[in-house]
Amino acid sequence: MTQSLEFDQTFGFIAKVLQMIGYPSCLAPYPTTFASRLKSSAGFVVCFLMLTYCVFGQIINIGLLMMGHRQTDQVVEEVAIQVSSTGFCIIGLAKMYSLSYNRAILSWLIADFRVKWNAGELTDKDRSIRDGTLRPTVAITTVAALGNIIMVSAFNFQPVVEMIYGRVVTGEWVKLFPYVIWFPFNSTHGAIYYLVYLFEVYSGVIVAVGNVGFNCIFCLLTSHLSMQLKLLCSWIEDMVEVEDEKGVQSKKKLYRIVRYHQDLIRGRNALQSMFSTTLFLNFSASSVLMCMQLYLITTAGITLMVKFTLFMLCILMEIFILCYYGEEILANSSSIAAGAFNSNWYQSKVSQQNPRFGKNLIPIIQQGQRPMVLTAWKFWPITIRTFSAILQTSWSYFTLLKTVMH
């Protein structure tokens with residue numbers, strides 16, 4: 001028999017991943033004082049400032065490229081590479097800011113879901129629904145986190161491979177960096193080179209962990225909400241008991257269901273408040289980033305093609321997973337109205353003893369007919385249809401860019 005899943009196991013891995021960039025454990029209580037919050041987030045603040053400088057340095061470098069102050073034979077390709085890297089860093093910066101700014105909301109959501117997870121009245125059927133929903137999500141978020149770590153490792157250590165290859169072929173060391181960032185000093189001089197290289201390597205880790213940490217937190221929270229919606233639908237369908245001739249137990253279940261449904265609506269509103277703006281930026285930028293990657297894949301050599309393809313796949317996986325879990329909330333909230341109607345309230349003695357029982361179901365049915373939809377800044381519903389729209393937009397941008405360049 002499979003061991004029951006513990007609540008802390010659902011967030012445990014991603015909490016440890018986020019601690020790599022100094023983010024306090026999302027499973028820990030929210031600090032009550034400003035001093036304690038600042039102390040627990042000191043490492044995260046340092047990482048945020050490091051990534052902020054990387055964005056600043058890359059923007060300056062793009063400006064130098066476009067003004068012709070940097071010598072290169074392929075200006076368009078270099079600018080595309082820089083824009084892709086800078087865009088990804090800006091998204092990571094926005095997600096890190098969102099995690100920090102909304103830490104109180106995150107703590108409240110996790111505490112609320114923990115109480116519901118450990119509720120004593122859950123049956124074996126309820127626990128089966130609970131574990132069956134969350135186990136795949138934990139596995140998916142783990143794979144997504146590892147995939148992003150592999151991607152950033154490829155970016156971080158590709159220059160090392162190129163330098164070794166150049167040494168073997170030409171007999172000379174040519175100092176390279178993972179990313180092209182402007183510094184107000186000679187970054188290739190002596191020991192400074194190694195310090196700058198380490199700075200860029202860790203900055204790559206910061207942006208990857210910031211991105212995937214935000215995404216995984218979103219997926220886990222939405223999966224918890226989807227699971228609660230599945231439980232609610234199951235309770236609604238089993239609400240009416242045939243043996244309950246006076247309808248006492250059925251009425252108690254109905255009142256519990258109404259309160260539970262209201263709690264889930266508040267949870268959905270908290271998720272919307274926490275993720276809406278950042279996901280709008282993410283979806284908007286991803287269309288441009290995927291366009292850039294498609295262009296670079298068609299123009300780059302074999303070595304760079306592998307790197308750009310890996311980057312492209314990570315972006316695709318990220319957007320698909322976000323939209324998939326948004327779709328899950330839409331689908332499970334839509335089933336509530338059908339569950340209320342299928343509870344057989346009209347065939348039982350409950351409706352005969354208490355004619356108002358059926359009328360009390362009307363608000364649940366009406367609310368269920370307005371499904372919960374998470375949106376990216378009230379512009380994009382977070383659904384599979386939006387994922388398809390982003391792909392179509394990216395392809396349109398790519399074909400336009402190819403036409404202009406040729």
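Backbone N, Cα and C atoms are what each Cβ position is placed from, and that goes for glycine too.
Substitutions noted, but not modelled.
In the three-state DSSP scheme, ASP8 (variant position) is classed as helix. According to Swiss-Prot, the naturally occurring change ASP8 to Glu is described as follows: In allele C, allele D and allele G.
Quoted from Swiss-Prot, the note on natural variant LEU27 to Ile is: In allele E. DSSP assigns LEU27 (variant position) to coil in the three-state reduction, placing it in neither a helix nor a strand.
ALA42 (variant position) carries a helical DSSP state (H, G or I). Per Swiss-Prot, natural variant ALA42 to Ser is noted as: In allele B.
HIS69 to Tyr appears in Swiss-Prot as a natural variant; the accompanying note says: In allele D, allele E, allele F and allele G.
Among the natural variants in Swiss-Prot is SER187 to Pro, noted as: In allele C, allele D, allele E, allele F and allele G. DSSP assigns SER187 (variant position) to coil, not to a helix or a strand. Sequence-distant neighbours of SER187 (variant position) (same chain, six or more apart, CB under 8 Å from its CB) are PHE177, TYR193, VAL196, listed in sequence order.
Swiss-Prot documents HIS189 to Pro as a naturally occurring variant and attaches the note In allele C, allele F and allele G. Around the Cβ of HIS189 (variant position), 10 further Cβ atoms fall within 10 Å across all displayed protein chains.
LYS252 (variant position) has a Cβ environment of 12 other Cβ atoms inside 10 Å. Quoted from Swiss-Prot for the published natural variant LYS252 to Arg: In allele G.
Taken residue by residue with DSSP, HIS406 (variant position) is part of neither helix nor strand, so it is coil. Under the heading of natural variants, Swiss-Prot lists HIS406 to Arg and annotates it as follows: In allele C and allele G.
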Proximal but sequence-remote residues of the same chain as ASP8 (variant position) (Cβ under 8 Å, at least 6 apart): LEU27
Between ALA42 (variant position) and HIS189 (variant position), the C-alpha gap once rounded to whole angstrom: 31
Euclidean distance between Cα atoms of HIS189 (variant position) and HIS406 (variant position), Å: 40
Cβ-based isolation winner (fewest other Cβ atoms within 10 Å) among the variant positions LEU27, ALA42: ALA42
LYS252 (variant position) versus HIS189 (variant position) - Cα distance in angstrom: 75
